[in-house]
Every structure is written in structure tokens, then in C-alpha cells.
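Below is one structure, written out as C-alpha cells; comments come after it.
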Amino acid sequence: MAEPLLVVGLGNPGANYARTRHNLGFVVADLLAARLGAKFKAHKRSGAEVATGRSAGRSLVLAKPRCYMNESGRQIGPLAKFYSVAPANIIVIHDDLDLEFGRIRLKIGGGEGGHNGLRSVVAALGTKDFQRVRIGIGRPPGRKDPAAFVLENFTPAERAEVPTICEQAADATELLIEQGMEPAQNRVHAW
């Protein structure tokens, strides 16, 4: 029997952050849970919200940390331990400043690219070698501070595209679960 997968959507808790660029991981996690017919519930040992289900014959644990982005690892580390999930079987879904708005890319490992949520996950897991679903939000205009940019709401034009982008990111995550990294990359990177 295949090991379970831990699929984590990164974001910040609370209504103030719900529509910000930094919360795309939460939106995609919610879509995946809805597709599985699963509901998020508090996980007492980690503090995260967790939903469970099955996809492609594998047990899935969907998670949304309920701490701020830069502390995400504090809840992901204990979840991985509780469910006995190795880093290679963890998928982290997150926004990415280094990708053009709306572009979706899959990869294993690599740097954090200034993403404090990823930095926290790497510190908690002790490795960079976990799977990632990267959702492009683009660079801030002009000299705007990237830290402020990721916490802003989308522009009206971007907001109109966000539902489609998040559905595509959920599709990409499902392909990754069903087919593995290389076949999923070949398909997703052609979109």
C-alpha cells in the first residue's frame, strides 16, 4: 500500500487575508477538499486544519496551517510526524513572486525564493526535498516592497482570473498525485 500524501496549502488565517496573493494555497486546498467531499477540521496535535480522503488509490491528508505564513513549519512538521509522511510525500501549494501571474509550475526541492512560509517548512522538515505546486503572482510594480505586495488583495482584473487559476492549480495537484512529478510536469508546464 502506498504511503499517504500530505498536501499543504500555505496562507494566513483570518478574513483580513482571505483574498490576498499570499493565500492562494488555502484557496486551492479548499478546492481539493471540495472535490474529495472532505471537510476541514482542527487537528489538535498540530493546530492546523486537516481534511482526509483518497485519490488515485492513496490516502490524502489536506492541511491548512492556522498560524501565520512565516510559522507554517511549526504545524506542518508535527503533521508529517503524526501521519508518518516522509518529506518526499509532502506537496506544498504556494504563491510565487518569481512566476508570471497565473503561471503554474511543479518542482521538487530548490530554494525558498524569499518565501518565508517555505523557509519555515524547510526548517521544520530539515530538507528542501518536498514537492511544490507554485502559483505565479508576478513581481510587485515599481519599487513596491514584495512583503507588502503579497499581503495585498488582487487587482480587479487579476481577481477575475483567480478562480480559473486556482482550479488549474487544483488540477495540477491532482495530476501530481495521480501521475507523479515528471509526467505531471510535462502536462502542466505545457499549459
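Glycine too: its Cβ is placed from the backbone N, Cα and C atoms.
In this structure the noted substitutions are not present, so the sites keep their original residues.
His22 (mutagenesis position) is surrounded by 23 other CB atoms, counting those within 10 A of its CB over all protein chains shown. In the three-state DSSP scheme, His22 (mutagenesis position) falls into the helix class. For His22, the entry in Swiss-Prot reads active site, proton acceptor.
According to Swiss-Prot, the feature tRNA binding site maps to Tyr17, Tyr68, Asn70, Asn116, an assignment based on sequence analysis. Of all the Cβ atoms in the protein chains shown, 17 others lie within 10 Å of the Cβ of Tyr68 (tRNA binding site). For the recorded site, Tyr68 (tRNA binding site), the DSSP three-state label reads coil.
DSSP assigns Asn12 (mutagenesis position) to coil, not to a helix or a strand. Annotation of the mutagenesis experiment Asn12 to Asp in Swiss-Prot: Does not complement an E.coli temperature-sensitive (ts) mutation.
Annotation of the published mutagenesis His22 to Asn in Swiss-Prot: Does not complement an E.coli ts mutation; the original residue is retained in the structure shown.
Swiss-Prot gives this note for the published mutagenesis Asp95 to Asn: Does not complement an E.coli ts mutation. A strand conformation is recorded for Asp95 (mutagenesis position) in the three-state DSSP classification.
Secondary structure from DSSP puts Gly102 (mutagenesis position) in coil. All chains included, 17 other C-beta atoms sit within 10 angstroms of the C-beta of Gly102 (mutagenesis position). For the mutagenesis experiment Gly102 to Asp, the note given by Swiss-Prot reads: Complements an E.coli ts mutation.
Record note (Swiss-Prot), mutagenesis Cys166 to Ala: Complements an E.coli ts mutation. The unchanged residue is displayed. In the three-state DSSP reading, Cys166 (mutagenesis position) counts as helix. Taking Cβ-Cβ distances under 8 Å and a sequence gap of 6 or more within the same chain, the neighbours of Cys166 (mutagenesis position) are Leu24, Val27, Val28, Leu31, Ile135.
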Candidate mutagenesis positions Asn12, His22, Asp95, Gly102, pick with smallest Cα gap to Tyr68 (tRNA binding site): Asn12
Within 10 angstroms of Asp95 (mutagenesis position), Cα basis - recorded positions out of Asn12, His22, Asn70: His22
Asn12, Tyr17, Asn70 as recorded positions, winner by CB count within 10 A: Asn12
